[in-house]
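Per Swiss-Prot, the features are:
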type	residues	note
ACT_SITE	E340	active site, proton acceptor
BINDING	H296, D308, D369	Zn(2+) 1 binding site
BINDING	D308, E341, H467	Zn(2+) 2 binding site
DOMAIN	152-255	domain 'PA'
VARIANT	C46 to A	In strain: FRD2
Amino acid sequence: MSNKNNLRYALGALALSVSAASLAAPSEAQQFTEFWTPGKPNPSICKSPLLVSTPLGLPRCLQASNVVKRLQKLEDIASLNDGNRAAATPGYQASVDYVKQTLQKAGYKVSVQPFPFTAYYPKGPGSLSATVPQPVTYEWEKDFTYLSQTEAGDVTAKVVPVDLSLGAGNTSTSGCEAEDFANFPAGSIALIQRGTCNFEQKAENAAAAGAAGVIIFNQGNTDDRKGLENVTVGESYEGGIPVIFATYDNGVAWSQTPDLQLHLVVDVVRKKTETYNVVAETRRGNPNNVVMVGAHLDSVFEGPGINDNGSGSAAQLEMAVLLAKALPVNKVRFAWWGAEEAGLVGSTHYVQNLAPEEKKKIKAYLNFDMIGSPNFGNFIYDGDGSDFGLQGPPGSAAIERLFEAYFRLRGQQSEGTEIDFRSDYAEFFNSGIAFGGLFTGAEGLKTEEQAQKYGGTAGKAYDECYHSKCDGIANINQDALEIHSDAMAFVTSWLSLSTKVVDDEIAAAGQKAQSRSLQMQKSASQIERWGHDFIK
């Protein structure tokens, strides 16, 4: 079979497979390996308006080696700015400038969207000790930690338990109602149990009752709710007092210690400021049928953020540059989100401030957050809910199938990843916009089965440098970066040519729109995580 016929066969087989409920790998997948081999782009096609005339052109032109050059630029920016690119820092501003200038040079009109947010950075570890009835010192990151977005403070006070419900299987509502603080002695430290409502509500109720500080301990209703976790009082917290998180066992012990007095110190910086999203779109394409692609540009304060999420940002930037002269049928809009690490602030602001008619124009949103993890897996957001139960908005299952089809065409295995609201698709989900995307893993541990699928080491984190100083260029797996950059390019190209697979799924769901809307509202009300941290 000729290469030309190979290509024609691939496109035909792929179109059929994507529309099917169950996808099978093309029978001649091995023959396509040569076509997909990295390092063989056709320069005349890569610089041509015909780049997206088929979904196969853009992935062929998007080379990981060029993405790595952009990652090196982001690492250089971090190196010149205290080792990070966190939102509202000079390193982030330099990252914004780099993306903006690169897009402008490619011919894009670029919008830099400011938005308010509360910057939060730990300056050092906290301290916690008992002074009465006897001295005890507790260990940082073993017995207690900060809730993200806590205020700073240095408090010594009596500890007062608030409406606790101890024991396995408990349904704690501790601190969720103002009435829980009846007769609460002002100036005390409120000891509150996790459960039911969000941490912000608990802390603000305590502050309103006159608490000088708050300790929220884990719920203890199940074995996985006893230790420390990444938790937050939220970017909108206005209680004005320090809040720390502790283990369930410590919380129980403190609640049963008469006349307990604790000294807690929280050493953080928290201030209201503003930062930016960067948005650009192709000059051509139907403006009423937009395919939106997004990746967060900011890092955490602790490191340069080259995998998280320089990888998604740099791959998206390289793709945008390649698409600058292309002729898509549908307009492609790119966004580099700010303050994702502070709680998806930039993407949430963007979606919530779109007029209803503008939201309707976004047919699909594609999210790329961490696509170069060193011990990677090929993870696709579970749009159809077949792996984790929660479905995306109508059209999301079709997007998942497109990604699955790509991996099968490449002879690669893949699997679903949970819709857990840890990245910037969250507000698109809440707005009922079809979404999909890729992820190669963060702090979770690779299983034996996954090691057999993808290689790497079982029992080891997908990214041991997640949210750490060592998240630099050396932390990038270039094989993962190549595969996932190509997958991003493939699905973006496909949808830029036609959103029929998404349209058909939305139309099919139309008769069930009311029940689907109620399901979406219920799902949104049950969200326990928003970004990196648990919110309740």
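If you go along the chain as it appears here, the first residue is 1 and each next one adds 1.
From the backbone N, Cα and C atoms, a Cβ is placed for every residue, glycine too.
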In three-state DSSP terms, H296 (Zn(2+) 1 binding site) is classed as strand
Out of H296, H467, which of these binding-site residues shows the lowest number of other CB atoms within 10 Å of its CB? H467
Running the recorded positions C46, H296, H467 through a 10 angstrom C-alpha radius around the residue listed as 'active site, proton acceptor' leaves H296
Looking only at Cβ atoms, how many others are within 10 Å of the one on D369 (Zn(2+) 1 binding site)? 24
Distance check against H467 (Zn(2+) 2 binding site) for the recorded positions C46, H296, D308, D369, keeping those with Cα within 10 Å: D308
Taking only the Cα atoms, work out how far C46 (variant position) lies from D369 (Zn(2+) 1 binding site), in Å, as a whole number. 25
What is the total of other Cβ atoms whose distance to the Cβ of E341 (Zn(2+) 2 binding site) is within 10 Å? 25
Using Cα coordinates, what distance in whole Å links D308 (Zn(2+) 1 binding site) and E341 (Zn(2+) 2 binding site)? 10
